[in-house]
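Peer 1: According to Swiss-Prot, the protein has these features:
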ACT_SITE  SER62  active site, nucleophile
ACT_SITE  ASP201  active site, proton acceptor
DOMAIN    17-214  domain 'PNPLA'
MUTAGEN   SER62 to Ala  Loss of catalytic activity. Loss of defense against phages P1, T2, T4, T5 or T6
Amino acid sequence: MPNPPEYEHLKNQVRILSLNGGGARGLFTISLLAEIERIIEEKQGINGFKVGDYFDLITGTSIGGILALGLAYGKSARELEDVFRKQAGYIFPEQKYPRFFPVFRRRYRLARGPLYDSKPLAKTIASMVGEESTFNDLKCRVLIPTVNLSTGKPQFFKTPHNPEFHRDGRIKLIDAALATSAAPTYFAPHYCVDLDSYFADGGLVANNPSFIGLHEVFRDMATDFPEAKVSDVKILNVGTLGEEYSLSPSSLAGKSGYLGLWGMGERLVLSAMAANQELHKAMLLREFATHDAIGNFVRLDNNIPHEAASDITLDNASASSLSNLASRGRQLATEEFTKNKALADFFKVPARKFK
């Protein structure tokens, strides 16, 4: 089918929205996207604008994967922001530790099981995409990384955008969402009945899924974009205020044994996620630089000020932390949309439908 006139100059261009993992910090991500919707509606005098309509592929990990599925399902970023902000406190309830020995109390809890029950998370996901919806119901191509604990391999849930795909179309969205967000120590592994497998958080392999999104264009999206080159791919990557995680030299030198250094595994998980996030970003930038297309990668994120770092954590869903996250997301959206033409260019023409 020939391209409509407004798409002719974009026939080889591929736009990807990539959403990082980060637990409760995902409110920063979705608040930023929601503010972009508000800005564009105000500037253009329109109603019902949805950021998800402007991308050929949406990829996301952990909370980013949940949000990616919601956007591809047809929800606006503002709808998802409203749901997540209301439910975050139920997903990550405040831990009622005694005044004394809180660290030991937390470790005792972890020794018996994960920190949080997955049921409130499942309920939140269901309110976003339904309990029975499948990948066949999505309006945009999607790529969701997870770790299949039963096979010991990474696994990527996808829409059936490759004619050879026969598996994921029937998979329920809620299963993929729970799989990609099952962060070790925080949530139990997710069991998917349809695949008879257990899954863990996709952040263990690709907390920033931008590079695997680029790879997807030339592998399983090649039927739809047979002439696309690396220089034709544009990626908007939204972070979660959590680019770096490191242990202090004094901690590394002074701690001995697993418990002393890693606690009950939380610091190990966060270190692994932060390191692979930096690795994927570095590989992506190198690939774009090789093709003289470094400007095709637009990254929206902020470093957390030192004094705020202890408050803005993966599982802090206190009212003050959520307000901080939402405010930072809205502020960055306003600043970048005003001065960054490359950001505004993502939203000039809606993406072509893949079905």
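Cβ atoms are placed via backbone N, Cα and C, with glycine included.
Help me understand the surroundings of these features in the structure.
Peer 2: The Cβ of SER62 (mutagenesis position) lies under 8 Å from the Cβ of GLY21, GLY22, GLY23, GLY26, THR180, SER181, ALA183, ASP201, GLY202, GLY203, ASN207, each on the same chain and at least six residues away in sequence.
Averaged across the domain 'PNPLA' (17-214), the predicted model reaches a pLDDT of 92.
SER62 (mutagenesis position) carries neither a helix nor a strand DSSP state and counts as coil.
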